[in-house]
Amino acid sequence: MDRAALRAAAMGEKKEGGGGGAAADGGAGAAVSRALQQCGQLQKLIDISIGSLRGLRTKCSVSNDLTQQEIRTLEAKLVKYICKQQQSKLSVTPSDRTAELNSYPRFSDWLYIFNVRPEVVQEIPQELTLDALLEMDEAKAKEMLRRWGASTEECSRLQQALTCLRKVTGLGGEHKMDSGWSSTDARDSSLGPPMDMLSSLGRAGASTQGPRSISVSALPASDSPVPGLSEGLSDSCIPLHTSGRLTPRALHSFITPPTTPQLRRHAKLKPPRTPPPPSRKVFQLLPSFPTLTRSKSHESQLGNRIDDVTPMKFELPHGSPQLVRRDIGLSVTHRFSTKSWLSQVCNVCQKSMIFGVKCKHCRLKCHNKCTKEAPACRITFLPLARLRRTESVPSDINNPVDRAAEPHFGTLPKALTKKEHPPAMNLDSSSNPSSTTSSTPSSPAPFLTSSNPSSATTPPNPSPGQRDSRFSFPDISACSQAAPLSSTADSTRLDDQPKTDVLGVHEAEAEEPEAGKSEAEDDEEDEVDDLPSSRRPWRGPISRKASQTSVYLQEWDIPFEQVELGEPIGQGRWGRVHRGRWHGEVAIRLLEMDGHNQDHLKLFKKEVMNYRQTRHENVVLFMGACMNPPHLAIITSFCKGRTLHSFVRDPKTSLDINKTRQIAQEIIKGMGYLHAKGIVHKDLKSKNVFYDNGKVVITDFGLFGISGVVREERRENQLKLSHDWLCYLAPEIVREMIPGRDEDQLPFSKAADVYAFGTVWYELQARDWPFKHQPAEALIWQIGSGEGVRRVLASVSLGKEVGEILSACWAFDLQERPSFSLLMDMLERLPKLNRRLSHPGHFWKSADINSSKVMPRFERFGLGTLESGNPKM
C-alpha cells in the first residue's frame, strides 16, 4: 500500500546521510527544505496508515488475532514516522524553522495513535501542539489532560509516551545509550501502541557496545527499505517464536550467540538467526556479553520463523535465581465461560449485569453481546508469591475424592541446579504440615511437590497449568503488549517439550485485583462451574486436576437419597423448609429453581460456598447440600425454639432491658462474624432469627441472592412487596426498586444489614414494626425519602441510649451507619437493671405485666413507658 512512499522516504534519508557536509555548506535554507521534504513525505505515510488503522478499529473485530496483529503493525509504523518527523524538525535550529515545519508532527495524529477518545480530543484547544506538551512538566500535563476529560488510564498512557518522546527528542536527534526507556506499565493493544515499542526509538542508531534494555513488544518485521526507520526498532526486539509468547525457551535465546557469524551474513547458505543482546532488566546477575551484530538479510522472514538456537552453557552465581520481568504479557484468545453474579458491572460497556461471560485467562467480565468490543486478552507473569492460609474442611464421608499423584513440569531454567534453589518460606502455624512448600517471591519456581497429596485438608498438587489456591499473586495494573498467538508455534513448542521445560501458560490463569472481592471468592467464582465428578482429570498435553473449590463442593455434597424428608415447617421466597433427618434432626431448605439451567446452578453452588466457610455459635450450622439436579437443597442444623418475630410479639413473655441487650448482642456477634467473612446477609429480619433459652441463631443468610432466579413467574410491570420486608430495607435499596428488577440486583451492602438490625432493635423495644397499617406505596415513599424514619424517631420515647442506637442504625447516609463492632460498644453503654428478686416491687411488677399486658416501666433509667399499642407508632 505505501511501498512507493517508503522507497521515496528511503531515498530522501540516503541523501540526508550522504550529503551532510554539503547541506551544512548550503546554509539553513537547504536544511529547512530537506526537513520539510522529509516531514511531508512522512506525513503522507502517516495519513495512509491512520486511514487503515481507523478501518481496523471500527470495521473489524478487535478480538481477532489477525486484526490485532495488523493494528500493532500500523501503530508501530505510525510511532516511528512521528518520531522521525520530530527528529527531522529538531535537525533545524529553532530560529530557522518555518511555520509549516513547526506544524509537524501533528498533535491530533499522536492522540489518535494512542486511542484517545474523540470527546477528549474535542476539548483540547486547537493551538496546543505536541512541542508545547513536551515542554510541560508531568504534573501540569496530567492536570491539563484530566481537565479535558481524559481518564486516568489515558493520562498514564500519554504520560509514558511523552516521557519516551522527550528522551528521544531531547538529544537533538542524536541517540545515546542512556536514552532508552523500558515500559513498566504496558497497555492493551486496543488502547494504543505498546510503550515498549517507543523504548526502542531511543536506542535506534546507538553504538553496539554494552548491554541494552530489551523491549518485549511484538513489533512486526517489515520489509521496509527505509533503514533508518526499521533498524533502530528491529535490533532490540525479542524473538517470540512467531506466537509472541515468551517462554523459558525464548528466555534462553536472550543469551545465545548467533549461529551465523557476522562475516558470513551475506553468504547464501541459509537464513541467519538473529537473537537479541542480553537484558539488564531480565538477567541482572549475568556477565556482560559483547553485543551481537544484527543481520540484514532475510529481514522479512524473521517475523514468521521459528529459530531453534542452541543455548550457550554458562554458570550462574551461586544461589542467584532468575528475576522474571513483571511487564511481560502474552497475547492470547479470550477463553470465555458463562457466569452469573449478584451484582457486577460490565468491563466493556460499564453497565450492570447478572448473566454474562468471563475470560478464564484475563478475568474480563462483560455481556455476551460486548465480546466483540472487548479488549485483547492478556496473560501476565505473576511476579510475587504471597501465602494464603488453607481453610480446614471436614473429611468427605459420603463422596471420597480420589486424589492421585500428578506429574510436575519443571519451571526452572536448566542453568539452575538443585543446590541453587531459593530457600522456602515457612507456612503459617495453622496450616497443614503437609502443605506445599513455597519459594521466595523472586523465585521462578513456586511449585514444588506436596508431601501428602491424599490428605483431605491438602489441596491438589499444583502444576504449571493450575493455580494452587493457597498461593495468591498480586497482579500488575496492566499487561505488556506482545505478538499474537500462532497455533503452529503452540504445537511446535509443546512438541519440543522433552528438550526444553516449557511452562504451559495457556492453561495458567492470571488473577486481577477486583474491588471488594477477596482472592478466595475469585477462585470460587472461577472454578464453581462443575463438580469434580464431571471434570476430566487430563486436559490437553499438560495435566490439570480438579480445582480446590470443586473438591470442597464434592466434600459437602449429600446424596438426596440419604436424606429423610419430613413435614414442611416454613415457606420462603426461595422455597420451602422441611424438617428432616440426616444423621440426626436437620432443616432441609428445598430450592424451587431450574437445576438444569447452568447459570442458576452456578449461583446455587456459590451460595453453598458461602455457607461452607461459616462456623459460629450464633450462625446456623451448615451440614451440606444436595447438588444433583433436580433435587437442590441446603441442609442445616434444626433450630429449636421460636423465631424472634413471634417471641417479641407474645404478650406472655417478659422483655426487660437486660434481656433485650443480651438478644441484640448475640445478633451483633453473628452478623459481625458474617461480615468478617465477607458475607452480606441481605435478608436480616426477626423471622430469620431464632431464640431458644437465651441463645440466638441467625439463618437464611445469602439465600436472598438466588430469590431472583427462583421466582420467575413474576410480572414485569408489578412489584410484589410484603409489609414485613419493606420495614427492613435501607433507603438506598428502596429507591432502586422498579418493576421487573430482580431482588438480587438491588444494592445490598453491609450498611444495609446494619439498617435492618435497627428495625430488629426497634422490635425488641416496641414489640412491633415501626410502620403499621400503611400501604406499600406509602412505606416506599417514607423509607426512601427518610421522612418516615425521622417521624418515628421524633415521636417514640425509648430513652437516650436506645434512641442513639436506633438513629445510628437508621442513618439515611449509609456511610454514617456504624459497624457491628461499634454497635457492640454502644450496647455496653446501656444502663443495666440490677434488682434482686426479693425486692418488693418485683412481685407487683410481675402481676402488673400479666394483668395489663404492658411492659415494665423504667422511669428511673429514663427509658419511658413502652406499650404494645402505642398510637404514636
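Cβ from N, Cα, C; glycine included.
The annotation that Swiss-Prot gives for the mutagenesis experiment Leu78 to Ala reads: Impairs interaction with BRAF and association with membrane ruffles; when associated with A-78. The 10 Å shell around the Cβ of Leu78 (mutagenesis position) contains 23 further Cβ atoms across the protein chains shown.
The feature Zn(2+) 1 binding site is assigned by Swiss-Prot to His334, Cys359, Cys362, Cys377, with experimental evidence given as support. Cβ neighbours within 10 Å of Cys362 (Zn(2+) 1 binding site), excluding its own Cβ and spanning all shown chains: 27.
Among the mutagenesis entries in Swiss-Prot is Leu382 to Ala, noted as: No effect on interaction with MARK3.
For the mutagenesis result Leu387 to Ala, the note given in Swiss-Prot is Reduces interaction with MARK3. Reduces phosphorylation of S-392 by MARK3.
According to Swiss-Prot, the experimentally introduced change Arg389 to Ala is described as follows: Reduces phosphorylation of S-392 by MARK3.
Swiss-Prot documents Pro394 to Ala as a published mutagenesis change and attaches the note No effect on phosphorylation of S-392 by MARK3.
For 563-833, the entry in Swiss-Prot reads domain 'Protein kinase'. Note on the domain 'Protein kinase' (563-833): mean pLDDT across this stretch is 83.
Feature annotation from Swiss-Prot assigns ATP binding site to Ile569, Gly570, Gln571, Gly572, Arg573, Trp574, Gly575, Arg576, Val577, Lys685, Asp700. Gln571 (ATP binding site) has a Cβ environment of 9 other Cβ atoms inside 10 Å. The DSSP secondary structure for Gln571 (ATP binding site) is strand.
Record note (Swiss-Prot) on the mutagenesis of Gly572 to Glu: Decrease in MEK binding.
All protein chains shown were included, and the count of other CB atoms within 10 Å of the CB of Ala587 (mutagenesis position) stands at 22. Looking at Swiss-Prot, you'll find the mutagenesis Ala587 to Val noted as follows: No effect on ATP binding and MAPK1 and MAPK3 phosphorylation levels. No effect on the interaction with MAP2K1.
According to Swiss-Prot, the mutagenesis experiment Ala587 to Phe carries the annotation: Loss of ATP binding and reduces MAPK1 and MAPK3 phosphorylation levels. Loss of kinase activity towards MAP2K1 in vitro. Abnormal constitutive interaction with CRAF. No effect on the interaction with BRAF and MAP2K1.
Asp683 (active site, proton acceptor) carries neither a helix nor a strand DSSP state and counts as coil. Cβ neighbour count for Asp683 (active site, proton acceptor): 24 (other Cβ atoms within 10 Å of its Cβ, all protein chains included). The active site, proton acceptor annotation in Swiss-Prot covers Asp683.
Secondary structure at Asp700 (mutagenesis position), taken from DSSP and collapsed to helix, strand or coil, is coil. According to Swiss-Prot, the experimentally introduced change Asp700 to Val is described as follows: Decrease in MEK binding.
Among the sequence features in Swiss-Prot, the mutagenesis site Ser838 to Ala is noted as follows: Abolishes one phosphorylation site. Decreases phosphorylation by PKA.
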DSSP-derived class (H/G/I helix, E/B strand, else coil) of Cys359 (Zn(2+) 1 binding site): strand
Ala587 (mutagenesis position) - helix vs strand vs coil (DSSP): strand
Alpha-carbon distance [Ala587 (mutagenesis position); Val577 (ATP binding site)] in Å: 7
His334 (Zn(2+) 1 binding site) to Asp700 (mutagenesis position) - Cα separation in whole Å: 37
Length of the line joining the Cα atoms of Leu78 (mutagenesis position) and Gly575 (ATP binding site), in Å: 61
Binding-site residues compared (Cys359, Cys377, Ile569, Val577) - the one with the fewest other Cβ atoms within 10 Å: Ile569
Listed recorded positions Cys359, Cys377, Ala587, Asp683, filtered to Cα within 10 Å of Gly575 (ATP binding site): none
Proximal residue to Cys377 (Zn(2+) 1 binding site) among recorded positions Ile569, Gln571, Asp700 (C-alpha distance): Asp700
Cα within 10 Å of Ile569 (ATP binding site) - qualifying recorded positions among Cys359, Cys362, Ala587, Asp683, Asp700: Ala587
